Amino acid sequence: MPEQDLASGFLLRFQNARPVCLSVGSFVSFRTVQPRKMRDRGWRCVWHRMAGVGALFGIFGVLCTVEAGATVAAPQVETGPLLSVRAPRSPLHLRDVDAPEVTHASSEGSPQFESSLSQQRLRRPADRGEAHNGEEPRKDAATQTVRGYGGQSTEPPPASIVPVSSEAPQDGAEQRQASSAAESLAGLDPDAGDTGLRSQEMDEEGSGAAQDMERAHAAQPTVSTWDDAHLVQVSTSHPDMFPVDGSFSKKQEGRRERRLAVRGDDSFARGHNRDRDASNGRSILRRAPGWAKIAALATGLLVSAFGYSSYKHGGPRVALRIHKLHLKRKLPISWRRYLNNLPVLDERLFPEFEDILPWLRRGARLVKRVPHVSEALADFIGLDEETRRTGIVIKVKSSTDAEARRLVYEVNAHANMVPDNPFFLPIIGAYQGASKRAVYMILPRARADVADYVRARPYDVDVRLAAAEMVYSNYILHTHGFLHRDIKAHNYFVTFDGHVVLADFEGVGVLQQRTPVVGTRGYFAPELSRATDHTEKSDVFALGQTLKRLVKYMRPTVRVPHLRELWALTKRMTAKDPEERPTLKQVMEDPYFDGIDFERLEAKDQGVPFRGDFSIDDPDAGGKMYIPPSKEQDHEQENE
C-alpha cells in the first residue's frame, strides 16, 4: 500500500539520519551552554554541561519515540509455511534452507526491498517426484516451473531467491560461503548436459534433508527467525547485487543490509542466536516494550528540564530550592493566576483611594501613609486595634501594561518567602482594584525610615544598637536562603516601639539565584558591574555602605560612640574583593558589637535604638502621599 511504502521509506531514512541528528544535537547543546563570561568559571560549568547532556537525552527520547511510531506504521512481514529453496545445477553442493513465502523486491530506483507476501510458492523436495511425473526438468533455470503445496504450477520471474538479513553482519567465513553460493547461482549455464542427473541427485538429498529437519524440529522447540532475517526475491539484473562479472565485490560482501545467509537446520538456529546477540540499537528498540520507550522519553525530558533549570538559576542546589518552594506553594508557578486570585477592592467605596486614582498611569508607583483609617476600610481589611491607632501604608502599583510578576512578586515575598520575625515589616493584605488599574498592598505604618529619622533626630539614636538590629535582620534573611539585594537606609524603617524592621522585598531572591541585577546606585558591590550574580557578599557590601551613610547622616556635633571600631568594620565590609569581606556571622562577632547578645535580640530587652516620638507624617485624616523619586533624584539625595 502507498501508506506502508511511505512508512517504510521514512523509517529507513530516519534510522540512517539518527546518528547525524544526535551529533548535531550534541554540538548545538554543548555550544549553547558553553560559558561565555568570567562568572561562569568553576563548578557552574559542570551544570552548564549537564544542561547539554539533558538536552541530548531529550533529543534521543524524541527520536526513539518517532522511530517507534514509524516502526509500528511500517509493513509487517508475515511468514507462511516453511518451504525449501532449491538452487538448480549449482557446482557447489549446498543444503536446503527453509524460507517463508516471499514476493518480488522492488529494485528500481532504490536499494530498498519489500518483504510482503507473494502469491508464488516454492515447492518442497518431497513433492518434486510427483510434480515432474517422471519427466526431465527443464534446462532453462530462469523459466523453470515451481509447484506449491496446492499442486498449482506457476512461472516465476527471472530472479534468484536470496535470503537477506536486516540485522547484524556476518563473519568472514559466512560471507565467503555466501559469496561462493552467489557466484555459483549467478554463473549457471542453461545449456549444460547433466541437468537431469544433477536434479535427481538434489531431489534425493533434499528429501533426506527435509526429513532430518522435521525430526530436529520435533525434538526441540522451533525458533522463529523471520523477524531478523527474511527472504527477498531480487532481480538478477540489479547492478548492485549481481555485478556483470558474476562475482561480488568486497564492498558488496561487507555491506550489512545485503548479507547472504545459507544455513541448515541447526546452523539456522545458531545464526539466529548470533543475530540476536549482535543486534544493534534499532533491533533492541523495536523489541523494547512500550513502557520502556515512554520511560526513556520521560527520563530524558526530566534530565533536560532539570539541567536547563540548573543552568538558568545558577546551580542544582538553587534549582532544587526553587522547585521546593513551588511544591510548598511559596512561589507560584503562574504569576497571572496568582494575580487573578487576589481579592478585589472597590476604590470608590473608601475615601483613602480618592486621591490615588488620578495618579494611576502607566508605570506609576505610589506610597500613601494613612495615619487615621476610616471605619469602612478598617472593617474591610480586618485591622486590629493597635493598627487602627497607628495607621497603615498603601503601596500602589499601576497594572496598565505591566507584567503580573512585577505586580505581585513583592506581595508573595511578604506573604510566603520572608520568615515570620519581629525585624521584618509584615503585610496586612493585598488586593487588585475593581477598576483593573492597580494592585494595592496594605502595610502597617512606621514612624519613618532610618535615614529620615537619623536626619531629623540624631541625638535620639543609639547607632550601635540600631546597626546590630540592621545586621541581625539581614542575617535572619540569609539563614532562610534569601537575599534582599536592595539593602539601603531607606529600606529600614523605625516602628512605633523604636526598633528597626526591614522592608521593601520587591527584589528579594533565592541565594545564588541567577537573576537580573537590582538595587540602588551607591550600594552596588563592585563585582555587580560585571556579569555576575548577587551573593551574600553583595548584601554585606550594601549593608556596609548603609552603616557608613548612617554615620554621615548624623550631625557633626553629635558624638558617635566607638566610631573607630565602626569605621574599621565598614571598611572590611566594603572591600572590593568579595573574598576579603566578612560574612554576617563574622560581622556580628566583630569587637564593635561587644556587649550585644544577638541571641536575645529578638526579645528586644537590650534597649531601644530610636528614642522619641518622631513621625514623618502630618496628623491629618487624609494622610500624606509620598511619590518615590526617580533613580537620578534618589542618587542625588544619597550624595548630599
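Easy rule for this one: first residue shown is 1, then count along the chain.
Each residue, glycine too, has its Cβ placed from N, Cα and C.
Every residue here is the original one, so none of the noted swaps is modelled.
The feature domain 'Protein kinase' is assigned by Swiss-Prot to 291-593. Quoted from Swiss-Prot for the published mutagenesis ARG361 to Ala: Severe loss of catalytic activity. Annotation of the mutagenesis experiment ARG362 to Ala in Swiss-Prot: Partial loss of catalytic activity. For the mutagenesis experiment VAL393 to Ala, the note given by Swiss-Prot reads: Severe loss of catalytic activity. According to Swiss-Prot, the mutagenesis experiment LYS395 to Met carries the following note: Loss of catalytic activity. Residues or ranges marked as ATP binding site by Swiss-Prot: LYS395. The note that Swiss-Prot attaches to the published mutagenesis ARG485 to Ala is: Loss of catalytic activity. The feature active site, proton acceptor is assigned by Swiss-Prot to ASP486. According to Swiss-Prot, the mutagenesis experiment ASP504 to Ala carries the annotation: Loss of catalytic activity.
ASP504 (mutagenesis position) sits 22 Å from ARG361 (mutagenesis position), taking the C-alpha atoms as the reference points.
The number of other Cβ atoms within 10 Å of the Cβ belonging to ARG485 (mutagenesis position), over all protein chains shown, comes to 23. In this structure, the C-alpha atom of ASP486 (active site, proton acceptor) lies 18 angstrom from that of LYS395 (mutagenesis position). Distance between Cα atoms for ARG361 (mutagenesis position) and ARG485 (mutagenesis position): 27 Å, as a whole number.
Closest to ARG362 (mutagenesis position) in space, going by CA atoms and restricting to the mutagenesis positions VAL393, LYS395, ARG485, is LYS395.
Cβ packing within 10 Å was compared across the mutagenesis positions ARG362, LYS395, and the lowest neighbour count falls to ARG362. Of all Cβ atoms in the shown protein chains, 20 besides its own fall within 10 Å of the Cβ of ASP504 (mutagenesis position).
DSSP assigns ARG361 (mutagenesis position) to coil in the three-state reduction, placing it in neither a helix nor a strand. Other Cβ atoms within 10 Å of the Cβ of VAL393 (mutagenesis position) number 22 in total over all chains. In the shown protein chains, 9 other C-beta atoms lie within 10 A of the C-beta of ARG361 (mutagenesis position). Rounded to a whole number, the C-alpha distance linking VAL393 (mutagenesis position) with ARG485 (mutagenesis position) is 23 angstrom. Cα-Cα distance from ARG485 (mutagenesis position) to LYS395 (mutagenesis position): 20 Å (rounded to the nearest whole number).
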